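Structure, as structure tokens:
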Amino acid sequence: MKHVAAYLLLVSAGNTSPSAEDVKKVLAAADIQADEERLSVLIKELEGKDVNEVIAEGSKKLASVPSGGAAPAAAAGGAAAGGAAEEKAEDKPAEKDEESDDDMGFGLFD
């Protein structure tokens with residue numbers, strides 16, 4: 001991830017096609033050692049591509065992934081309750097163990 005961040009930093013600074021050496025310099029400025037193998041794969045995968053198009057394509061792919069959006073919102077609301085919510089959470093682990101066997105209709109080997 002650090003390699004991608006350094007690459008995107010260079011692109012946002014105006015370098016449309018950063019080299020491995022450019023990325024290494026950015027990482028070295030933050031006292032981070034570059035992983036040569038990962039860096040070479042990153043440079044090879046992004047060579048000749050517009051980063052904005054790659055990001056847009058990735059966003060489209062992520063948008064099509066089901067995320068079960070209601071569950072995190074419910075969890076966030078419970079966390080805002082404070083100490084009372086923590087006490088209730090300690091009382092419920094036994095119920096969660098029973099629910100963990102429920103595959104919600106998605107059998108792994110069906």
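A Cβ is built for glycine as well, from the same backbone N, Cα and C atoms used for every other residue.
For all the noted positions, this structure keeps the original residue and models no substitution.
Quick look at what Swiss-Prot lists:
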- Ser12 to Ala: No change in acylation capacity (MUTAGEN)
- Ser17 to Ala: No change in acylation capacity (MUTAGEN)
- Ser19 to Ala: No change in acylation capacity (MUTAGEN)
- Ser59 to Ala: Abolishes acylation capacity (MUTAGEN)
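Annotated features taken from Swiss-Prot, shown on the structure.
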residue : record               : Cβ contacts under 8 Å, 6 or more apart
Ser12   : mutagenesis position : none
Ser17   : mutagenesis position : Glu47, Gly48
Ser19   : mutagenesis position : Ile43
Ser59   : mutagenesis position : none
Ser59 (mutagenesis position) in three-state DSSP notation:
helix
